[in-house]
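First comes the structure, then the notes that go with it.
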Amino acid sequence: MPSFYEKPLFRYPIYALIALSIITILISFYFNWILGTVEVLLLAVILFFIKRADSLIRQEIDAYISTLSYRLKKVGEEALMEMPIGIMLFNDQYYIEWANPFLSSCFNESTLVGRSLYDTCESVVPLIKQEVESETVTLNDRKFRVVIKRDERLLYFFDVTEQIQIEKLYENERTVLAYIFLDNYDDVTQGLDDQTRSTMNSQVTSLLNAWAQEYGIFLKRTSSERFIAVLNEHILTELENSKFSILDEVREKTSFDGVALTLSVGVGASVSSLKELGDLAQSSLDLALGRGGDQVAIKLPNGKVKFYGGKTNPMEKRTRVRARVISHALKEIVTESSNVIIMGHKFPDMDSIGAAIGILKVAQANNKDGFIVIDPNQIGSSVQRLIGEIKKYEELWSRFITPEEAMEISNDDTLLVIVDTHKPSLVMEERLVNKIEHIVVIDHHRRGEEFIRDPLLVYMEPYASSTAELVTELLEYQPKRLKINMIEATALLAGIIVDTKSFSLRTGSRTFDAASYLRAKGADTVLVQKFLKETVDSYIKRAKLIQHTVLYKDNIAIASLPENEEEYFDQVLIAQAADSLLSMSEVEASFAVARRDEQTVCISARSLGEVNVQIIMEALEGGGHLTNAATQLSGISVSEALERLKHAIDEYFEGGVQR
């Protein structure tokens, strides 16, 4: 029987037909043997033709398969030899055993057989060793996606040059939105006559229009102090390469009576949604203004932010009206809360503790229980004397609690006030930030990309000398029943004195007003000086660090111990060394680099204002203020930290350090 008849689908019906035919023949033989004989002959003929048809079908199928196999073999050969896909076989020593003509033509060679991968495509060898499955590499000015089959020692090369060019073109042409804000327009133009104000407006508009025309930017003025700019990613790259020189140009050419206009620019990029672009641009502008203005902030969808500019000391812009409004808003929030928990940053300083005590008085003035969170394991030598003095006042010391106690007493109506920092990673106890919903942030540092989530109230003034100064102003507008005793006023004054280096840095008229208010409340300046005293041992140790100071770029002092003199330094001691260096002649900025423990290298940075050390420290994952900043680096040596520091300084002077 033909082979396909053996399949059940065909076999059973045929068996049934044959059985039926045999029965029919038998019946015919019974009645008429001649008819039976004829039927037998007919059945034999039918079976013969079925067999013959099966044979013909099998021959046709075999012929078709043979033709198809030949065609497939031909296609395979042509694919190997003619298709624009590179194929390469190599041996254990990374020598090429075979390569198709397309791949040879990519290297402008007639054949690659016998050549080493190190000579022809060296960048592929590390991928093979690293067990990478697929990667894009550059060979002879073209881009290839290499697929690696290690078991067969086979490489496929897909030319993706045009695809990458199209992707690059798409990226370059994506829309970018920028909001431009004249930081101090009202301050500069107030008091000017109409003609002078009009001249200044024309000058600013002319500068910005010329800048926009040079780079092909659409620019529209939306108000006296606001502009909107539309550009693309390619233009943004050019602006980044120029370090946004328009900032310096506007500042230099709009000076009036020693006061110049400055720009803040918020840029939204790398998304296709216009709404998201607008949100990113506004968020970037808020960030630039929160950091003191005179700078550009570029915020990307992944949360990363790049900064340009911000090298000048920001002008004092806050007013007593704003302080009064914030104070009243804080009073309302405190009144609606069940209790108040105040928290500063890790390893608190005088400013952090002084400001926390000030907010404690705000809570008490509004008849609410207030508590200050402090970790006994994080009390540094710089505040030990202050804490020791506070312990003499039981009523005040009883308000200090540990992070664990704070977690226990917090509830849904608790208010958390964070002072002297705005970064969740730096607070005394991050669990409180995650647990408590109602949060207020009071800080004087420039705003960074990391920020407390959804605060009810934010009072950030980078123009202030210290957080203690901001809190002192808030105290002045609290209910009259507020009473501040000597130790509380002294703690606030100590915070101001430490952050201003005894009123020598970042000191404005409002700083002296706050100090005067605290002195009137009984602040003891002699006690403050006792807080600031140091031991002979710490003085000698600090001198040892300063002894190995070198000058970099003529006016930058860098102090660090040689690698062969491994020694651990307290963070406060490192900061004091940087302060001491700043008092040297011809030193504009100082950096003290030392190991705090086995894993951590600390860098403290100080400046007189000409050099923005905050930007330099941000490049090293740190932060701070224009004249006072620091960072901590883990897992590196002091010499490696010095190299990274010098690289950040070089980038700063070349036109702006970015993150």
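Residue numbering: from 1, along the chain as shown.
Glycine too: its Cβ is placed from the backbone N, Cα and C atoms.
Heads up, this one's the original sequence, none of the swaps are in it.
If you look up Swiss-Prot, you'll see His345, Asp349, Asp420 marked as Mn(2+) 1 binding site, on the strength of a curator's inference. Annotation comment: Swiss-Prot describes Asp351, Asp420, His444, Asp499 as Mn(2+) 2 binding site. Here Swiss-Prot flags 173-301 as domain 'GGDEF'. Record note (Swiss-Prot), mutagenesis Asp183 to Ala: 5% ATPase activity. The unchanged residue is displayed. In Swiss-Prot, a published mutagenesis experiment is listed as Glu225 to Ala, annotated 5% ATPase activity. Listed in Swiss-Prot is the mutagenesis experiment Arg291 to Ala, annotated as follows: 5% ATPase activity. Experimental mutagenesis is annotated in Swiss-Prot for Asp420 to Ala, with the remark: Loss of phosphodiesterase activity, does not confer antibiotic sensitivity when overexpressed.
Recorded features from Swiss-Prot, shown on the structure.
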{"residue": "Glu225", "record": "mutagenesis position", "Cβ contacts under 8 Å, 6 or more apart": "Phe181, Leu182, Tyr185, Asp186"}
{"residue": "Arg291", "record": "mutagenesis position", "Cβ contacts under 8 Å, 6 or more apart": "Ala297, Phe307, Gly310, Arg446, Arg447, Gly448, Pro462"}
{"residue": "His345", "record": "Mn(2+) 1 binding site", "Cβ contacts under 8 Å, 6 or more apart": "Ser352, Asp420, Thr421, Leu426, Val427, Met428"}
{"residue": "Asp349", "record": "Mn(2+) 1 binding site", "Cβ contacts under 8 Å, 6 or more apart": "Gly380, Ser382, Val383, Asp420, Gly495, Val498"}
{"residue": "Asp351", "record": "Mn(2+) 2 binding site", "Cβ contacts under 8 Å, 6 or more apart": "Asp420, Ser466, Thr467, Ala468, Gly495, Ile496, Val498, Asp499"}
{"residue": "His444", "record": "Mn(2+) 2 binding site", "Cβ contacts under 8 Å, 6 or more apart": "Asp420, Met460, Glu461, Pro462, Ala464, Ser465, Ser466, Thr467, Glu469, Leu470, Asp499, His625"}
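When DSSP labels each residue, the domain 'GGDEF' (173-301) comes out as 61 helix, 32 strand, 36 coil, counted as helix, strand and coil in that order. In the three-state DSSP scheme, His345 (Mn(2+) 1 binding site) is classed as strand. Annotation: Asp420 carries the greatest number of neighbouring Cβ atoms among the recorded positions Asp183, Asp420, Asp499 [cut-off 10 Å, Cβ to Cβ]. DSSP assigns Asp351 (Mn(2+) 2 binding site) to a helix in the three-state reduction. Other residues of the same chain near the Mn(2+) 2 site, with their Cβ within 8 Å of the Cβ centroid of Asp351, Asp420, His444, Asp499, are Asp349, Ser352, Ala355, Asp443, His445, Ala464, Ser465, Ser466, Thr467, Ala468, Glu469, Gly495.
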